[in-house]
Amino acid sequence: MASDTPESLMALCTDFCLRNLDGTLGYLLDKETLRLHPDIFLPSEICDRLVNEYVELVNAACNFEPHESFFSLFSDPRSTRLTRIHLREDLVQDQDLEAIRKQDLVELYLTNCEKLSAKSLQTLRSFSHTLVSLSLFGCTNIFYEEENPGGCEDEYLVNPTCQVLVKDFTFEGFSRLRFLNLGRMIDWVPVESLLRPLNSLAALDLSGIQTSDAAFLTQWKDSLVSLVLYNMDLSDDHIRVIVQLHKLRHLDISRDRLSSYYKFKLTREVLSLFVQKLGNLMSLDISGHMILENCSISKMEEEAGQTSIEPSKSSIIPFRALKRPLQFLGLFENSLCRLTHIPAYKVSGDKNEEQVLNAIEAYTEHRPEITSRAINLLFDIARIERCNQLLRALKLVITALKCHKYDRNIQVTGSAALFYLTNSEYRSEQSVKLRRQVIQVVLNGMESYQEVTVQRNCCLTLCNFSIPEELEFQYRRVNELLLSILNPTRQDESIQRIAVHLCNALVCQVDNDHKEAVGKMGFVVTMLKLIQKKLLDKTCDQVMEFSWSALWNITDETPDNCEMFLNFNGMKLFLDCLKEFPEKQELHRNMLGLLGNVAEVKELRPQLMTSQFISVFSNLLESKADGIEVSYNACGVLSHIMFDGPEAWGVCEPQREEVEERMWAAIQSWDINSRRNINYRSFEPILRLLPQGISPVSQHWATWALYNLVSVYPDKYCPLLIKEGGMPLLRDIIKMATARQETKEMARKVIEHCSNFKEENMDTSR
């Protein structure tokens, strides 16, 4: 079962401070520059958390705006101490690192910070005496500086600049540096000379860097415990160097199988060398490699029985010489992952759910190209089979979507996987907190990636949630995104259909403040434009019907939205739809329901008082469409118009008396036990028609409506009628001289129903 644990006080305080920087930690010096309050001192635990959480909020939160001078809060180590920070994406620029250059950083991770230039290399020197861990993964421009080819020093003259590779920077002076990640650097960075000054490297990541001569790695053969050479084109020479690094505990020579043609194949001899020469090895990743058949035993030879991780039983022959099982073995898109006996506690691969989840976990941060394919496999598992590690799967997909907000493949596969992982089959296993995280990343995807497949997947995933309840915490944002999707210039019918359905659900069963806010966002106008487009195409489909239904819901007891409907030619569209689609019963019901809402607004009723409109409403009294619904709603519209009295009847034809007679006839033709396709949140608009004598037919319609609802749905509507004070009003009708006898009889029956209901449900326990 799912359980919700509250956020820690530290997490809540951090979030609040970051969202209110100039009201908590700092103040604005000149309307834009942040400064820390002079009486504040923050230790490293708090400062590190503030910076790392800030980066997370900028990259993952929808409603969080980065502050240009945020890093200036940490410029003075006498009041703030930074030690371990992780920065990513375009958020970080040269001036941000410059702002914190006086800090004694121990750990600095810069991931895909493409806006950093060679200026930041000089800033890095400021941390040289304290830095132990440094990652420059994906910072592809940090070894470039701009050069003015004209040699002109006047910065106001327009001269094009070109980027020049910095070749004289080295890690000279970084005496404490032990962990270094240079993954995804450009190929022509002189890695060997760059690294030569580092005497005691323990971990090195050269992912994606090509070097034909790896002999320089041997200078750390007595210290290097982790080496990552992902997507490096290997040769026998590389292998000869690697096996000299006898202290290695983690070796990653995996590759992206789809990246390029690759001649090197892992042989039985190479794997045997790793086992023999690298005796401390605990983790090995050979994902994506072609493996020669002589590396494994045949299916026929594999030992029967339960799978084993004991090296002696290994289906991979060279690994039988291992002293103990590996902690991790990367075999994603590698034929060895399908063997039965693999000597490792954790295996990444594509054979089963466990291997696929291990792959997503291992590769998400730095290898989106691999992660997207692993998530695609998870999608198939969730779609065709059953996901047995649901919570782990959901958390991993959420992390991947947060981490790679602008990666199309991740967004497509991740949003598709979420659709299956959040469906009703798995619902009881998910906490409110986790489901909210899903909603956040889905909305992030819709916001960041305007692509048809992503948008469709995200909309479908939102359909798995209880609407509007589960989306209420992001109510405004989700409506804005859906309305942008419904822009009529977009032609994708399937997305339109899902988005209109969601919009309709979002404005159903919410309070009037929400409806008014959504109306001001352009909801009413957007729906009318969709209807207009469908009319031009002479098409009455789900989009058309959902659009009218959404308008019916959003105008319920919301006068501003009703007025908007009238102001933007809503009545013309109503008449045109009625004429173009005379047989569409569902459409007629939705349109008349909406007009019932408009008619409830006294100030707007004069706009309905035209011969054309009154004639249309009168004719619809005889409609048998959708049971009694169209006739009932048409009568409701006319009841409110009649309620304004004879003096408000501003048309000669049809005459008021004639319409009144048709209304009486229609009401008498309805079956009082009719099941209804309607949902009243309040009886207030009906109840206001009871205490009056100016229009007995309106009073009768209102009484009939109450009698029908309390008869057919007593559990729902008896308490509502009692709560809203309907009983005294009905008793007054019985005493009224102007009320018709049949109306009085009906009022008595309503009172009787509600009285019986109260007695039956009275609690007599002691």
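The backbone N, Cα and C atoms fix where each Cβ goes, and this holds for glycine too.
Unsubstituted: the structure retains its original residues.
Taking all protein chains in view, 8 other C-beta atoms sit within 10 angstroms of the C-beta of L9 (mutagenesis position). Listed in Swiss-Prot as a mutagenesis experiment, L9 to S is described as follows: Abolishes interaction with ELOC.
Under its mutagenesis entries, Swiss-Prot includes W552 to A with the note: Complete loss of N-degron binding. Of all Cβ atoms in the shown protein chains, 23 besides its own fall within 10 Å of the Cβ of W552 (mutagenesis position).
Of all the Cβ atoms in the protein chains shown, 26 others lie within 10 Å of the Cβ of N597 (mutagenesis position). Following the DSSP three-state reduction, the secondary structure of N597 (mutagenesis position) is helix. N597 to A appears in Swiss-Prot as a mutagenesis experiment; the accompanying note says: Complete loss of N-degron binding.
Taken residue by residue with DSSP, W552 (mutagenesis position) is part of a helix. In this structure the C-alpha atoms belonging to W552 (mutagenesis position) and N597 (mutagenesis position) are separated by 7 Å. Between the CA atoms of N597 (mutagenesis position) and L9 (mutagenesis position) there is a gap of 47 Å, rounded to the nearest whole number.
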